[in-house]
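Novice: Pulled these from Swiss-Prot:
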- Tyr151: active site, proton acceptor (ACT_SITE)
- 10-33: NAD(+) binding site (BINDING)
- Ser138: substrate binding site (BINDING)
- Arg28 to Ser: In strain: MJBC 95.1, MJS 93 and VRF (VARIANT)
- Thr71 to Ser: In strain: MJBC 33.3 (VARIANT)
- Ala92 to Thr: In strain: VRF (VARIANT)
- His98 to Tyr: In strain: MJS 115, MJS 147.2F, MJS 16F, MJS 122, MJS 127, MJS 132, MJS 14, MJS 154, MJS 36, MJS 58.2, MJS 68, MJS 84 and MJS 87 (VARIANT)
- Val112 to Leu: In strain: VRF (VARIANT)
- Ile115 to Thr: In strain: MJS 115, MJS 122, MJS 127, MJS 132, MJS 133, MJS 14, MJS 147.2F, MJS 154, MJS 16F, MJS 36, MJS 58.2, MJS 68, MJS 84, MJS 87, MJS 93 and VRF (VARIANT)
- Val136 to Ile: In strain: MJS 115, MJS 122, MJS 127, MJS 132, MJS 133, MJS 14, MJS 147.2F, MJS 154, MJS 16F, MJS 36, MJS 58.2, MJS 68, MJS 84, MJS 87, MJS 93 and VRF (VARIANT)
- Tyr146 to Leu: In strain: VRF (VARIANT)
- Val236 to Leu: In strain: MJS 115, MJS 122, MJS 127, MJS 132, MJS 133, MJS 14, MJS 147.2F, MJS 154, MJS 16F, MJS 36, MJS 58.2, MJS 68, MJS 84, MJS 87, MJS 93 and VRF (VARIANT)
Amino acid sequence: MAIANKNIIFVAGLGGIGFDTSREIVKRGPKNLVILDRIENPAAIAELKALNPKVTVTFYPYDVTVSVAETTKLLKTIFDKLKTVDLLINGAGILDDHQIERTIAVNFTGTVNTITAIMSFWDKRKGGPGGVIANVCSVTGFNAIYQVPVYSASKAAALSFTNSLARLAPITGVTAYSINPGITKTTLVHKFNSWLDVEPRVAELLLEHPTQTTLQCAQNFVKAIEANQNGAIWKVDLGTLEAIEWTKHWDSHI
């Protein structure tokens, strides 16, 4: 997918990886970049607008834990304004295994609900034009960081959901792929809680190993967007982009 002249919605486009990815997107000249985030950051929005004045950058406050109905209402406002949306990026995420319910709500349920809401506008069975979804999951969806099993499981769930969305594309007209960053130097990983405090030093121990910068992650994120491969499972780790082959151990045969 060429980003130029496209209309893009980016959930959590002002976060660590999100903001650098927003920068890379704006450089490529989309028609509209609509950022949905929990906390407004006028300075960040101003920076994006200045980076490429030809791009219309707008912000709407959005908490992914709201209901599908509330999300649908917000999306209707956006679709009424833009008429079409080409790409939805779901980037919301938290890392804190003390907050079990919120971790699942933000990392998994919020993604499911946001996508469920946008299907009202995209699903070809309802006369929609289809669309593309990029879900930010995690390498922990492949193999857990076992000291944060709630976070890891929430990302595995998001990855599984994305894989199913891709298989449903012939029915819905909506394609999907996952972006799975490795350990990236953001505020998310500088300090976080393990489940039941099984490893109080989990953040410190994790950062003893090689990491990537948010810019490295963002640059490869955009390459994955441009590749636009339905069902792709992209590993974005240590400054590299790699398509992962998923091993099938069972098939429903339906």
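Cβ coordinates come from backbone N, Cα and C, glycine included.
Keep in mind that this is a model prediction, so the values were computed, not measured.
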Novice: Quick check: in three-state DSSP terms, what is Thr71 (variant position)?
Specialist: helix
Novice: So, three-state DSSP: helix, strand or coil for Phe19 (NAD(+) binding site)?
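Specialist: Note: Phe19 (NAD(+) binding site) is helical by DSSP.
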Novice: Around the Cβ of Val136 (variant position), how many other Cβ atoms lie within 10 Å? Please give the count over every shown protein chain.
Specialist: 27
Novice: Reported as an integer number of Å, what is the Cα distance between Tyr146 (variant position) and Ser22 (NAD(+) binding site)?
Specialist: 31
Novice: In whole Å, note down how far the CA of Val236 (variant position) lies from the CA of the residue listed as 'substrate binding site'.
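Specialist: For the residue listed as 'substrate binding site' versus Val236 (variant position), the Cα atoms are 9 Å apart.
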Novice: Check each residue in the chain of Ile115 (variant position) that is at least six apart in sequence and keep those whose C-beta is under 8 Å from its C-beta; list them in sequence order.
Specialist: Leu88, Asn90, Ile133, Leu165
Novice: Output the one of Phe10, Tyr146, Tyr151 that, of all these recorded positions, has the highest number of other Cβ atoms within 10 Å of its Cβ.
Specialist: Tyr151
Novice: How long is the line from the C-alpha of Arg28 (variant position) to the C-alpha of Tyr151 (active site, proton acceptor), rounded to the nearest angstrom?
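Specialist: Arg28 (variant position) and Tyr151 (active site, proton acceptor) have their Cα atoms 32 Å apart.
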